[in-house]
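Below you'll find the structure, written out as structure tokens, and then a few comments.
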Amino acid sequence: MEAPGLAQAAAAESDSRKVAEETPDGAPALCPSPEALSPEPPVYSLQDFDTLATVGTGTFGRVHLVKEKTAKHFFALKVMSIPDVIRLKQEQHVHNEKSVLKEVSHPFLIRLFWTWHDERFLYMLMEYVPGGELFSYLRNRGRFSSTTGLFYSAEIICAIEYLHSKEIVYRDLKPENILLDRDGHIKLTDFGFAKKLVDRTWTLCGTPEYLAPEVIQSKGHGRAVDWWALGILIFEMLSGFPPFFDDNPFGIYQKILAGKIDFPRHLDFHVKDLIKKLLVVDRTRRLGNMKNGANDVKHHRWFRSVDWEAVPQRKLKPPIVPKIAGDGDTSNFETYPENDWDTAAPVPQKDLEIFKNF
């Protein structure tokens with residue numbers, strides 16, 4: 001399929017959970033971050049690419065695997081339907097995603113190379129991460145061993161710590177938004193709900209099972225929500241299911257606010273202690289959100305075997321190495337039908353004004 005077909009793609013704005021939270025005193029010491037400032041990004045056009053496959057779908061679009069025609073490099077192209085973005089009032093989230101990704105550079109965060117829009121779609125050209133979603137590996141295995149969960153938790157902590165150092169709250173931590181690269185290291189993706197913190201934010205957004213109590217109660221929220229979500233994620237990785245679940249969101253919210261956690265018997269004492277301290281309803285007492293910030297999490301006994309200098313340098317041995325046949329391999333992603341997703345009507349010029357700098 002030729003690149004003009006790109007201009008018709010619609011992007012995977014992941015069905016995610018969105019969360020925010022509040023800020024602790026004192027700047028945490030960061031995981032040493034091999035952050036290399038990217039050179040000025042190249043300028044592309046849609047005609048530079050061939051569309052090869054759809055690797056994700058979402059509320060108002062798709063993510064495509066594309067191949068640059070000349071250099072033969074592979075990228076992920078996120079294509080969002082402007083009419084759907086406007087209808088769902090997601091304009092600010094789209095701008096947030098672009099601004100956050102332009103600001104960050106970290107081994108465990110997805111890279112953004114180029115953005116564009118026409119009269120129907122918004123486009124974000126990002127690195128292609130061929131290992132697929134952590135969610136798929138968790139679903140296939142049922143649950144992870146303690147050492148496997150420890151590895152992913154350590155890399156995620158370094159990513160969260162880096163974002164918080166830049167006053168950015170991620171608000172969408174979940175297995176579906178964690179990709180594995182060809183070596184098995186993580187890449188956080190989908191920054192549609194990430195937000196630069198000026199003060200507390202009040203938006204209710206996110207997947208019910210991962211929402212922090214302060215989000216549900218509309219008390220304003222900031223960094224602490226990411227540490228809450230980490231507690232949920234660790235529980236889910238090691239158990240195979242989240243700690244708070246119900247048939248409907250209201251039931252989930254009630255259980256979150258009650259804060260009662262039923263641990264599977266196989267979890268060891270230290271990880272249960274860590275999860276309890278991350279899932280403290282009072283955010284002022286939540287691990288990661290107190291005076292020492294992320295250091296309190298990294299120094300917890302469950303992480304006693306982790307070399308925190310080595311983590312962001314990608315020196316820890318990944319427990320899962322994806323099976324990848326080549327750079328453009330899509331076998332680790334779901335297969336999506338190439339249906340009539342590209343039927344969005346052109347948007348009037350006045351409605352495009354909000355996207356003029358995209």
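Just so it is clear, glycine is given a Cβ too, placed from its N, Cα and C backbone atoms.
No noted substitution is present; original residues retained.
The model shown is predicted, which means the values in this text are computed figures rather than measured ones.
The feature active site, proton acceptor is assigned by Swiss-Prot to Asp172. Residues or ranges marked as ATP binding site in Swiss-Prot (evidence: sequence analysis): Val55, Gly56, Thr57, Gly58, Thr59, Phe60, Gly61, Arg62, Val63, Lys78. According to Swiss-Prot, the feature domain 'Protein kinase' maps to 49-303, an assignment based on sequence analysis. Feature annotation from Swiss-Prot assigns domain 'AGC-kinase C-terminal' to 304-358. Swiss-Prot documents Lys78 to Arg as a published mutagenesis change and attaches the note Loss of function. In Swiss-Prot, a mutagenesis experiment is listed as His93 to Gln, annotated with the note Constitutive kinase activity; when associated with R-202. For Trp202 to Arg, Swiss-Prot lists a mutagenesis experiment annotated as follows: Constitutive kinase activity; when associated with Q-93. According to Swiss-Prot, the mutagenesis experiment Arg283 to Leu carries the following note: Increases the affinity for PRKAR2A and PRKAR2B.
Structure coloured by features recorded in Swiss-Prot.
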| residue | record | DSSP class |
| --- | --- | --- |
| Val55 | ATP binding site | strand |
| Gly61 | ATP binding site | strand |
| Lys78 | mutagenesis position | strand |
| His93 | mutagenesis position | helix |
| Asp172 | active site, proton acceptor | coil |
| Arg283 | mutagenesis position | helix |
Three-state composition of the domain 'AGC-kinase C-terminal' (304-358), taking helix and strand from DSSP: 7 helix, 0 strand, 48 coil
Which listed residue (Lys78, His93, Arg283) has most other Cβ within 10 Å, given these are mutagenesis positions: Lys78
Of the mutagenesis positions listed as Lys78, His93, Arg283, the one whose CA lies nearest the CA of Val55 (ATP binding site): Lys78
Gly61 (ATP binding site) as reference: those recorded positions from Lys78, Asp172, Arg283 with C-alpha within 10 Å of it: Lys78
Model confidence over the domain 'Protein kinase' (49-303) (mean pLDDT, whole number): 93
Cα-Cα distance linking Lys78 (mutagenesis position) and Asp172 (active site, proton acceptor), given in Å to the nearest integer: 17
Lys78 (mutagenesis position) versus Val63 (ATP binding site) - Cα distance in angstrom: 4
Site of maximum Cβ density within 10 Å, from binding-site residues Val55, Thr57, Thr59, Gly61: Gly61
Other C-beta atoms that fall within 10 angstroms of the C-beta of Asp172 (active site, proton acceptor): 26
Val63 (ATP binding site), number of other Cβ atoms within 10 Å: 29
